[in-house]
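Trainee: Starting off with a structure, shown below.
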Amino acid sequence: MLEKHRVLDSAPEYVDKKKYLWILSTLWPATPMIGIWLANETGWGIFYGLVLLVWYGALPLLDAMFGEDFNNPPEEVVPKLEKERYYRVLTYLTVPMHYAALIVSAWWVGTQPMSWLEIGALALSLGIVNGLALNTGHELGHKKETFDRWMAKIVLAVVGYGHFFIEHNKGHHRDVATPMDPATSRMGESIYKFSIREIPGAFIRAWGLEEQRLSRRGQSVWSFDNEILQPMIITVILYAVLLALFGPKMLVFLPIQMAFGWWQLTSANYIEHYGLLRQKMEDGRYEHQKPHHSWNSNHIVSNLVLFHLQRHSDHHAHPTRSYQSLRDFPGLPALPTGYPGAFLMAMIPQWFRSVMDPKVVDWAGGDLNKIQIDDSMRETYLKKFGTSSAGHSSSTSAVAS
């Protein structure tokens, strides 16, 4: 143990220049409350949609202005960096911030005169930041400590997506970039078509995985040890209390913010592995996932409000590695912008495809066999990109089935 400490202490001096900027990820959930304050002070209801304006407008512009950060912590300092408590505390503090955003917004809707348009704008704004509660849960849920894992469940309950805890860790990380993964999108598949199989597919896979785990322990899937039911119960209690306190408007407000929160995860899943495919080996199994099976983004500003989620390639290579330690690698497939801009592009399928499809084909070296392609778009792509895949349509058929 002493020798291990000597190794850590001898690591070269490293200064994380973004150390205190990560506070932006913790403060981001406060944005709807800032919008409420501005709307109240100015009388301009447009501020209820502040998060929409910042997320889909300001952040893509800031990403374009400030560009990318390719700096990595030296590998030898990563163990020491992982142990620095400050970074973990920021994720803990983010959990009550999400609850504050939900409760304050619900209180305002339930007690103040607002038009339905204003209520809708605030619900969508809250949906964006609470969709990113999934990102907070993602960071905490990959940790081994019981406290962290419970914090993940608690924050996932805010947006009613408790099954993410099981689905992402045990399902997506196992099946990513294969046809078995409902959370991997296919080239040519619009985000709207993707959502129809991704949202129910994620729940079905998560429930099946948890049922198998409990069965091996001789327990019913309806046991309180079910890690999907635990956050679901918190959600039901939380929403029931908000309904009792703030009235029937919650019957509209809460489902809208929840649905748009789910849409944020769908958007992330859609862009993170679009078209990418792990190849089958001779034994019929898929190759081990590698960093190049995820789309990466080093855009500075959006990474600072997302706990480095956009360094997704290293995350899949090292799932338990904390956000401050995630690295970039040369030659990784890269998104043209950060997640906010990519989410916006994804909602306009023609725009997204015009930018991303050539990138996917380039990633595959021009071989369409190495790409997950939506079955309805295969002939279109064969005509558009041609190349060596024309005689091997069986691979793409399997991909899209």
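One-based numbering along the chain as shown.
Note: Cβ is positioned from N, Cα and C throughout, glycine not excepted.
Pulled the feature table from Swiss-Prot, pasting it below:
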{"type": "BINDING", "residues": "His138, His142, His168, His172", "note": "Fe cation 1 binding site"}
{"type": "BINDING", "residues": "His173, His312, His315, His316", "note": "Fe cation 2 binding site"}
{"type": "MUTAGEN", "residues": "His138 to Ala", "note": "Loss of activity"}
{"type": "MUTAGEN", "residues": "His142 to Ala", "note": "Loss of activity"}
{"type": "MUTAGEN", "residues": "His163 to Ala", "note": "54% of wild-type activity"}
{"type": "MUTAGEN", "residues": "His168 to Ala", "note": "Loss of activity"}
{"type": "MUTAGEN", "residues": "His308 to Ala", "note": "33% of wild-type activity"}
{"type": "MUTAGEN", "residues": "His318 to Ala", "note": "28% of wild-type activity"}
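Can you tell me where each of these features sits in the structure?
Mentor: Counting every protein chain shown, the number of other Cβ atoms lying within 10 Å of the Cβ of His172 (Fe cation 1 binding site) is 22. According to its DSSP assignment, His172 (Fe cation 1 binding site) is helical.
Listed in sequence order, the residues of the same chain lying 6 or more apart from His312 (Fe cation 2 binding site) and placing their CB within less than 8 Å of its CB are Glu272, Ser294, Trp295, Asn296, Ser297.
Around His138 (mutagenesis position), the same-chain residues six or more apart in sequence whose CB sits under 8 Å from its CB are Ala152, Phe164, His168, Leu309, listed in sequence order.
When secondary structure is read from DSSP and collapsed to three states, His142 (mutagenesis position) falls in the coil class.
Applying an 8 A CB threshold to same-chain residues 6+ apart, the list for His163 (mutagenesis position) reads Ala202, Phe203, Ala206, Trp207, Ile228, Pro231, Met232.
The local packing around His168 (mutagenesis position), expressed as other Cβ atoms within 10 Å of its Cβ over all shown chains, amounts to 22.
All protein chains shown were included, and the count of other CB atoms within 10 Å of the CB of His308 (mutagenesis position) stands at 23.
Using a 10 Å radius centred on the Cβ of His318 (mutagenesis position) and all shown protein chains, the other Cβ atoms total 15.
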Trainee: Name the one residue among His142, His308, His315, His316, His318 whose Cα is closest in three-dimensional space to that of His172 (Fe cation 1 binding site); these are the recorded positions.
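Mentor: Out of the listed candidates, the nearest Cα belongs to His316.
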Trainee: I want to verify one value. Collapsing DSSP to three states, which class is His308 (mutagenesis position)?
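Mentor: His308 (mutagenesis position) sits in coil per DSSP, no helix or strand.
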Trainee: Apart from His173, His312, His315, His316, which residues in this chain have a Cβ no more than 8 Å from the mean position of the Cβ atoms of those residues at the Fe cation 2 site?
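Mentor: What remains near the Cβ centre is Val176, Glu272, Ser294, Ser313, Asp314, Ala317, Pro319.
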Trainee: Taking the Cβ of His316 (Fe cation 2 binding site) as the reference point, list residues of the same chain whose Cβ is under 8 angstroms away and which are at least six residues distant in sequence.
Mentor: His173, Val176, Gln289, Pro291, His293, Ser294
